[in-house]
Amino acid sequence: MATPWSGYLDDVSAKFDTGVDNLQTQVTEALDKLAAKPSDPALLAAYQSKLSEYNLYRNAQSNTVKVFKDIDAAIIQNFR
């Protein structure tokens, strides 16, 4: 059985995945509270805040991967 490859990007990804678990839990909890009292503006604001924080975190993860992809592509291009 082959051993899965592990490298720097895997470590970076794992750190993002660990952080996003907590944020996902917070978003879910805020949504559950909002669903119980949909007319409460404080709960709506809390949900929007948590969702925005989650989106920012995921965007950072996506941008990090894209930067490394671009760097790798530039390195490969320089060898041609």
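Placed from the backbone N, Cα and C atoms, the Cβ positions cover glycine too.
Sequence-distant contacts of LEU9 (mutagenesis position), defined as residues of its own chain at least six apart whose C-beta falls under 8 angstroms from its C-beta, comprise VAL65, PHE68. In Swiss-Prot, the entry for mutagenesis LEU9 to Ala states: Can only secrete early substrates such as InvJ/ScpT, PrgJ/SctI and PrgI/SctF. Can polymerize into filaments in vitro, but not in vivo. Cannot enter cultured epithelial cells. The structure shown retains the original residue.
One mutagenesis experiment catalogued in Swiss-Prot, SER49 to Ala, is accompanied by this note: Exhibits constitutive secretion of substrates. Retains the ability to display SipD/SctA at the tip of the needle filament. Less than 8 angstroms from the CB of SER49 (mutagenesis position) sit ALA30, each of them six or more residues away in the same chain.
In the shown protein chains, 10 other C-beta atoms lie within 10 A of the C-beta of LYS66 (mutagenesis position). Secondary structure from DSSP puts LYS66 (mutagenesis position) in a helix. One mutagenesis experiment named in Swiss-Prot is LYS66 to Glu, and its note says Can secrete only early substrates. Can assemble needle filaments in vitro, but shows a filament assembly defect in vivo. Can invade cultured epithelial cells.
Long-range Cβ contacts of VAL67 (mutagenesis position) within its own chain (separation 6+, distance under 8 Å) are none. Among the mutagenesis results in Swiss-Prot, VAL67 to Ala has the note: Shows a specific deficiency in the secretion of the translocase SipB/SctE. Shows fully assembled needle complexes. Is able to invade cultured epithelial cells. The residue drawn here is the original one.
Cβ-based neighbour count (10 Å, all protein chains) for GLN77 (mutagenesis position) stands at 8. According to Swiss-Prot, the mutagenesis experiment GLN77 to Ala carries the annotation: Shows a specific deficiency in the secretion of the translocase SipB/SctE. Shows fully assembled needle complexes. Is able to invade cultured epithelial cells.
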